[in-house]
Every structure is written in structure tokens, then in C-alpha cells.
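Working notes, structure below.
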Amino acid sequence: MPRTEMVRFVRLPVVLLAMAACLASVALGSLHVEESLEMRFAAFKKKYGKVYKDAKEEAFRFRAFEENMEQAKIQAAANPYATFGVTPFSDMTREEFRARYRNGASYFAAAQKRLRKTVNVTTGRAPAAVDWREKGAVTPVKVQGQCGSCWAFSTIGNIEGQWQVAGNPLVSLSEQMLVSCDTIDSGCNGGLMDNAFNWIVNSNGGNVFTEASYPYVSGNGEQPQCQMNGHEIGAAITDHVDLPQDEDAIAAYLAENGPLAIAVDAESFMDYNGGILTSCTSKQLDHGVLLVGYNDNSNPPYWIIKNSWSNMWGEDGYIRIEKGTNQCLMNQAVSSAVVGGPTPPPPPPPPPSATFTQDFCEGKGCTKGCSHATFPTGECVQTTGVGSVIATCGASNLTQIIYPLSRSCSGPSVPITVPLDKCIPILIGSVEYHCSTNPPTKAARLVPHQ
């Protein structure tokens, strides 16, 4: 064989071997990436205690995890000052996450259409950095769970801070009070911070119960019936204010007055691990959070936000977003409760056994043809019509939440307040109410106040 032919014959296997080695390297690299993703999924399941009912569901959750890791890469590319990756929500589809944790869009959209009368704020004197956590005005991060109650956590977080800034001890207050009892909002199906402030002032005398006496139990998505009695009052508010849609004004008000309730577009929050968001999705408000501080000394400057997704998400439950560029639409719906000066908490409400008596009379002066019946407070009482009532005794008034279409205190309701120990004319006679500790009258029905 000629020498040149022999050289060609020798070179050919060498080339083939090199190509085979290259292909093997690519295959091994691909396998390594796949194994890495599977290892991350296994670590995710272990960290968050994830257990799936069968192999089909596990495969579905793995695909969701894979998609979320790809989304995390996209977010990281758009936000060079932040990191994204595995979070407690990494096995959820984007649609599931939106429905469970970002379900307030309709409430916030309606609120944006209303005419807001904002408070006047003097700008230009705010310090370069504020963090109300360092001043003892922020309770530990809480967990809303599988309930669309972010609005309640935002409202209560604001009141906790305002109460402390007014000179009172910091106390953890009850989100469950709002989720179960606020008749303006929709519990786990969404709500609005301004609505919650209004309900507290107009229907609950401005009082807010403590977390210890009325703990949060709606993390599983269930919404227990309202129970107004037997709870300790931990704080009280007199009003609320809306702030201008201006970040300088928001910073000035926060620096002087404490944490603020705000709404944001939380689409970019799902895969967030830490750092400062500078390219936050800003399409529509859908989530309520608490603004607790800012830092203008940083580059970029940032806001500090407390979330209600546990301390296993984000920066121990917090997120930072760039200040001055309306990231996540953060300046669109900012509000705060108003608290008076430092005062001791109001006295506790009557004990669970408290009752009230209705004197129903045929005449208009509460003197002729009268009958008397005693009913429990804080419990569902059926009326002589088709409705039902939950009543609460106050110092001088009786508050009734009337459910005109339900015999089980559910559905649409109307709150009213009537004076105690005073004759009140109604369409079919007159009534008078008295708070007492007498035992309830058996099988009695309340004559509805008309």
C-alpha cells in the first residue's frame, strides 16, 4: 500500500474517534443538566415537605417546576440586582399562583376608578433611609396560606405599625377578624384595604382584636363564621387616609408616620429570592402588602416591602424594589389607618355568655301589648321573617348584622346600630333593646328592626 494511502487510512479512525468523543461529551453534558434539574426538584420537595398523590401528579409538578426555573432565568436577565430561583411556589403553574396569591385584581381595578381624596404631604424633609423594623413597629412575617386574604394582612400590618408609632406597645393583631367578619370585602376571595379600614371604623367601633384572641385559621382556604364576642381588643383606629401617587410624598409620610398599606403587581414575585427588583412587571394591581422602609443611599435606591408568604420566601419574607420608578405599580394605591395618641386599649367586650333582650310592643310607645324575649349575642339568631341576625352589645348601642335572605347568617348582609334602653318605633309597633346576662328564651325569634 502506498504511504499516502496508509496515512489516510490511519487518520480516518482518529477523526471518527474524536467525533464520537465530542458527541459523548455533549450527551453527558445534557444528562448532567437534566440530573441537575431533577436534583433541584428533589431538594425542593424535601425543603418544603412536598408529597404528591401519585406519579402522574409528580410528573405534572416537575414540568411546572421546570417551567418556573426557565422563568426565573428570564427574570434574572431582566433584573441584574436581584436573584431568582426555587421558592415555596416552584411546583405551581403560573395560573395556579395567580388564582391563589394574586386574586385581588378586580377589587384593586375598581378602587382605581374611584375618586381618591388624598392627604396633603410636605416633601423634601424625609431622611435618606428609614426601616421601621429597626424601630419596633413591625411584627414577624405572617402566612396567608391558601387564602386570598393579602388585603387583610396589609390592613392589619399597617394598623399594628400605626398603633406602635402612636406610643403603644407593638401587638400582633387579628387578620381573621377581617376575613370572617368584614361584610364589605370577600374574605379568601379578595378585598381592599380601604374597605377594611371603613368596616373597622363604621361597623366595629374602630376596634381591632388581638391575634392571640382571634387567631388566623383560614390558611387552608376555609372561612369560618364570624365570632365577635370573647376577643381582646388590641388596638383602635379613628379613620384612614389615602396618599398621593407620588413616591416622594409616600416616603415623607412613611418616614414620619410608620408602615403603609400598599397594592402591587406581584407577577414578578413568584420566583424572587433576593436583591432589588428593577424591572418588575407593572400591568395591574393584584396583591396587598406592607411598605416598611426605604434606602436612598443604595445604588439603586429601594423600597422595603413586607409580604405575607412566610419567611421562607424572598429575603426572610421581604422583598426590595427600586425606588423612584413606580416598580410593580407601588404608588397607585397607598393608604394608612389613623390612630389617636397613646391610650390604653378599650375594655374587652362582654363575655361569650352575654345576651340582649328585645321588648316588642304593639303600640308606638313601648307600653301596650308588649312581649319580651332574650337572645344570645355573637351568635346567629333567626328572625320572625326569612332572615337572621348576629348582634353585639356595646356600651350604649346594639350592633346588628342583618342577613335578610338567609336563616343561617350567610350571604348579603346589612349592618345597623340601634340605641339601648330607648323606645324605637317600627312599622308594626315599637321595640326596645337591653343588654343583659339573662339566659336566652327558648325557641324565640327576633322581630326584625325595620
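Each residue, glycine too, has its Cβ placed from N, Cα and C.
Original residues throughout; no substitutions modelled.
Around the Cβ of Cys150 (active site), 28 further Cβ atoms fall within 10 Å across all displayed protein chains. In the three-state DSSP classification, Cys150 (active site) falls within a helix. The active site annotation in Swiss-Prot covers Cys150 (among others), and the record cites similarity to another entry as its basis.
Annotation source Swiss-Prot lists active site at His287 (among others). The secondary structure of His287 (active site), as reduced to three states from DSSP, is extended strand.
Note: Asn307 (active site) has non-local neighbours Val141, Phe269, Val289, Trp313, Gly314, Gly317, Tyr318, Ile319, i.e. same-chain residues 6+ apart with C-beta under 8 A of its own C-beta. What Swiss-Prot lists as active site is Asn307 (among others).
A natural variant is reported in Swiss-Prot for this position, Leu115 to Val, and the note states: In strain: Rhodesiense WRATAT 1.1.
Classification of Val143 (variant position) by DSSP places it within a strand. In Swiss-Prot, a published natural variant is listed as Val143 to Asp, annotated In strain: Rhodesiense WRATAT 1.1.
For Ser186 (variant position), the number of other Cβ atoms no farther than 10 Å from its own Cβ, over all displayed protein chains, is 20. Look at Ser186 (variant position): DSSP puts it in coil. For the natural variant Ser186 to Phe, Swiss-Prot gives this note: In strain: Rhodesiense WRATAT 1.1. The structure shown keeps the original residue.
Considering only the recorded positions Val143, Cys150, Ser186, the residue whose Cα is spatially closest to the Cα of His287 (active site) is Cys150. Over all protein chains present, the Cβ of Val143 (variant position) has 17 other Cβ atoms lying within 10 Å. In the shown protein chains, 25 other C-beta atoms lie within 10 A of the C-beta of His287 (active site).
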